[in-house]
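Data first, discussion second: the structure below is written as structure tokens.
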Amino acid sequence: MADNPTNLRNADFRKLLTSARSDRPAVSAFAKPADPKTGDDKPASFKHKHLKPAKFKKPQAAAHGKAKKEKTEADEDEAALKNILKNYRDRAAERRKQGDEKEDPSKLTAAYRAVPGDARSAQDQADLRKQAILESKYLGGDLEHTHLVKGLDYSLLNKVRSEIDKSDDDDDDDIDTAFDEKVTSSSSSSKPSEASLLAQELAQSHSENRMVRSLHRVLFKNEVPLHNQLFAKGRMAYVVELEDEETDIPTTLLRSLHDLPRAESAQSIQANNLIILKLSHVLSHLRAEPKKKKKEEFRVQLGSRDAPGAAAAAPGAKGDSIYDDLDDYVPSRKSRDSRDAGRRGSRRDRSRDRSRDRDRDRDRDNRDRYFEKSANSRREEEQNRREQQRERERAEQERRREREKEREQEKAKEREKKRKELEESSGYDECYPGGLVEMGGAWDSDEEADYSKMDAGPKKNQAVNRWDFDTEEEYASYMEGREALPKAAYQYGVKNGEGGRKNKKQSAVSDAKRLDRELNEINKIMDKRKAGGDGAGGGGDYKKPKY
């Protein structure tokens with residue numbers, strides 16, 4: 001396949017593009033062979049259509065026009081191809097030239113930032129950028145046009161250093177010349193005039209060189225004071241206002257020289273030191289004198305005590321005795337006094353302890369008596385309060401019984417009134433058979449129900465309970481003598497209505513009764529507390545605390 005002539009290369013393609021188009025097209029390998037007789041590649045069936053009469057043919061003119069037309073078409077194709085290739089770069093040609101012309105670094109930087117490549121290309125671009133930065137450090141320049149940080153531009157730094165050294169050399173030369181001129185002028189005239197000195201000083205002060213002017217100012221103009229008066233002791237101080245805000249700046253205060261305290265001289269300081277030494281010596285002597293006096297008094301006492309013993313031993317000094325060196329025994333009063341004082345102190349302590357114990361016992365008795373009295377008083381108050389509560393309960397029970405009796409009497413009167421109204425004869429009762437008998441039997445007084453003994457049931461609030469009696473025996477006797485009869489016959493067998501309305505009414509009634517019962521209990525408790533406060537003499541609506 002490598003020997004196949006149809007496989008073209010890039011070089012062949014470039015030759016085809018750059019070479020001019022020939023008059024006849026190139027013969028393709030896939031084209032049909034031409035007819036050997038006629039020399040035409042068209043088939044015989046189409047020849048008669050393309051043949052023209054010989055009288056209409058102009059061989060020279062036709063050939064010239066055909067060549068011109070093909071030439072214009074080739075030029076147009078070349079122009080179009082060049083226009084297309086103008087937008088492309090021949091990188092292979094540039095590589096063959098080995099990159100003689102370097103590209104713009106700004107474009108390379110922009111391309112490096114805009115188009116991300118692979119890791120190797122990115123590393124190459126970073127190395128190129130570092131190399132460009134290192135090269136730019138040595139490009140030089142001046143202070144006005146440098147684009148780097150001061151000190152990194154090495155060539156600019158060397159340039160500035162050389163300029164500074166050159167200026168220093170010029171200053172040294174100017175100083176030397178000025179010194180030589182001064183020496184020569186002094187040697188020429190031993191006593192120069194004031195005008196010449198003034199002119200020379202003015203020339204030095206107005207010199208164009210900055211170094212000369214600064215040296216002249218330092219050497220001849222500045223007179224540094226030996227002692228600054230402002231820094232004298234107590235002359236300058238800071239004034240700080242503590243009452244103001246913290247951010248206030250302290251002000252300085254300059255005192256006058258007359259307001260300053262005078263400094264002490266060396267003689268006054270020495271005199272003061274001498275006075276201090278004298279005073280310390282005198283005080284130390286006074287501090288030591290009481291000890292000396294005590295020692296002298298002790299010696300005097302010992303001498304007076306030893307005098308009688310020495311006089312008694314004088315007559316017997318002739319005889320030899322083993323007790324000659326011993327003194328007579330003199331009892332010491334000091335030990336006896338201390339012993340008596342100790343006894344008196346111990347006796348005083350014992351009496352004080354006894355009195356303290358007696359006071360403690362008395363306080364305990366008083367405290368016990370106080371607590372007993374308070375307990376008895378509280379017990380009596382509790383009994384009185386209970387008695388008052390029982391009296392109030394009895395009175396309430398009596399009032400309740402009286403109200404029940406009155407209510408029963410009213411009911412009896414109403415029943416009697418109704419019976420009398422029914423017993424009144426209208427005059428036609430005898431006409432009805434059995435009318436009087438039925439009427440009389442229905443309203444027989446013996447058959448009337450006694451509702452006072454009717455069993456009210458568990459839901460009825462009982463009028464009498466345990467707390468209405470003082471003792472348990474009275475309540476038990478009341479319960480034994482109580483009669484509980486069944487309810488009236490008309491209360492049995494009553495059919496309830498359809499639906500749950502009756503139940504709702506009954507529940508509402510039971511809730512109302514329960515609330516009334518609780519309210520009555522609360523009122524009773526409040527009445528008891530109020531009565532207890534009134535009986536105790538407090539007069540307040542509060543519960544009495546228990547001890």
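Easy rule for this one: first residue shown is 1, then count along the chain.
Backbone N, Cα and C define each Cβ position, glycine as well.
One entry in Swiss-Prot concerns the mutagenesis experiment Val212 to Arg. Its note says: Disrupts interaction with smu-1. In the three-state DSSP scheme, Val212 (mutagenesis position) falls into the helix class.
For the published mutagenesis Phe220 to Arg, Swiss-Prot gives the following note: Disrupts interaction with smu-1. Note on Phe220 (mutagenesis position): other Cβ atoms within 10 Å of its Cβ, all shown chains, come to 11.
Taking only the Cα positions, the spacing between Val212 (mutagenesis position) and Phe220 (mutagenesis position) is 12 angstrom.
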